[in-house]
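Down below is the structure, laid out as structure tokens.
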Amino acid sequence: MKTRSEIENRMQDIEYALLGKALIFEDSTEYILRQLANYEFKCSHHKNIFIVFKYLKDNGLPITVDSAWEELLRRRIKDMDKSYLGLMLHDALSNDKLRSVSHTVFLDDLSVCSAEENLSNFIFRSFNEYNENPLRRSPFLLLERIKGRLDSAIAKTFSIRSARGRSIYDIFSQSEIGVLARIKKRRATFSENQNSFFDAFPTGYKDIDDKGVILAKGNFVIIAARPSIGKTALAIDMAINLAVTQQRRVGFLSLEMSAGQIVERIIANLTGISGEKLQRGDLSKEELFRVEEAGETVRESHFYICSDSQYKLNLIANQIRLLRKEDRVDVIFIDYLQLINSSVGENRQNEIADISRTLRGLASELNIPIVCLSQLSRKVEDRANKVPMLSDLRDSGQIEQDADVILFINRKESSSNCEITVGKNRHGSVFSSVLHFDPKISKFSAIKKVW
């Protein structure tokens, strides 16, 4: 965490930038003056300038260096020179970063700094109180208080960000992160590589990737199926495509299988040797060599398996944040949703709803796809064709609401072909694809055409 002086200096820099934009950009002025209050300013000069700008605006007077200086003199504020206003105007006009970065970005930064400062002050006071009476307070209670305040600060920061409205043009044109910039980069990526995955990742299945974008950054993706149909196999196969073929960083949180079991499935997938043969050790020299080669392949990849994951939602959320921060993962897989416990204990339906909302929020917050496996209710077993529907998602309709993409896997017991149905796609079309599935090696592949 930054020191308090570093936070204050950063806040004063942001105040300076915002007042400069208010001075030269009329479309920014009203918004900035409406969103801020004078007590939020750290620098007394900036606070006085803000008060004067607001007075001039409220009285229909132009906001210029001269008009602001005259009002400051009228209020007998003499601890600041007119040249400070002139420098503010000059920097706002000549600094490319100040001109290109939207005022809403600066406002967001200011709210984050404010939350960071409040949290820093709280931690400082809490440790002082604990050091004065170490025997009267539990260190675990202190940590719990800090954790609660941290969660509150994060929630407050994001609520402030989401509460601020932004014009359509601002969102469209904003510097390097606006909609126009993203569309141009997508076009450049498509022209260069003939694919549409600038801000998304291919699943590795051409038929699916040609029809729609599944693993877009920020997407909350659900893979749902009946037991023993291939949910975990599809997730592992997709993760291998990402980590090995595409050289992406992948996090896999398994609440059901051990790390060793997952790695054996990965080895079976890469070598084409059945999981049963690997378990028995019934391998030829050539097969053992293939296993060793697969080991070298995965050694070069960034595939992180967390099989000792706690079942509590808050601990899983912390683990995901840590994987993103420390290991810079691009995609997270969770196996599976119904094994997670939430502190909302009124009933299981409310628990699942809380879990779904939290994972959806994490995908958006961390700007990565989070793929979560889910069970289906027994209703699908009662239907003759056993084709899954959105209403079959187990325990909560909230999953259907929160998910950006929902994939269903359907396979007849006697068939080696699986139908992958996109039952929901918030940002694209729904469709179906058929893949070949080899359960012995947990591998999905395109169906070979017979000519």
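From the backbone N, Cα and C atoms, a Cβ is placed for every residue, glycine too.
No noted substitution is present; original residues retained.
The feature ATP binding site is assigned by Swiss-Prot to ALA225, ARG226, PRO227, SER228, ILE229, GLY230, LYS231, THR232. When secondary structure is read from DSSP and collapsed to three states, LYS231 (ATP binding site) falls in the helix class.
Here Swiss-Prot flags 194-451 as domain 'SF4 helicase'.
Where Swiss-Prot documents TYR55 to His as a natural variant, the accompanying text is: In plasmid pCHL1. In the three-state DSSP classification, TYR55 (variant position) falls within a helix. Applying an 8 A CB threshold to same-chain residues 6+ apart, the list for TYR55 (variant position) reads GLU71.
In Swiss-Prot, a published natural variant is listed as ALA188 to Val, annotated In plasmid pCHL1.
In Swiss-Prot, a published natural variant is listed as THR189 to Ala, annotated In plasmid pCHL1 and plasmid pCTT1.
For the naturally occurring variant ALA200 to Gly, Swiss-Prot gives the following note: In plasmid pCHL1 and plasmid pCTT1. Look at ALA200 (variant position): DSSP puts it in a strand. If you draw a 10 Å sphere around the CB of ALA200 (variant position), it holds 20 other CB atoms from the protein chains shown.
ILE267 (variant position) has a Cβ environment of 20 other Cβ atoms inside 10 Å. ILE267 to Val appears in Swiss-Prot as a natural variant; the accompanying note says: In plasmid pCTT1.
Within 8 Å of the centroid of the Cβ atoms of ALA225, ARG226, PRO227, SER228, ILE229, GLY230, LYS231, THR232, where the record puts ATP, the same chain has further Cβ atoms from ALA233, ILE409. Around the Cβ of PRO227 (ATP binding site), 8 further Cβ atoms fall within 10 Å across all displayed protein chains. Comparing the binding-site residues ALA225, ILE229 on other C-beta atoms within 10 angstroms of each C-beta gives the minimum for ILE229. Per-residue confidence over the domain 'SF4 helicase' (194-451) averages 85 (mean pLDDT, predicted model). ILE267 (variant position) and PRO227 (ATP binding site) are 23 Å apart (CA-CA, integer value). For the binding-site residues SER228, THR232, the largest tally of other C-beta atoms within 10 A is found at THR232.
Here LYS231 (ATP binding site) is positioned 21 angstrom away from ALA200 (variant position), judged by their C-alpha atoms.
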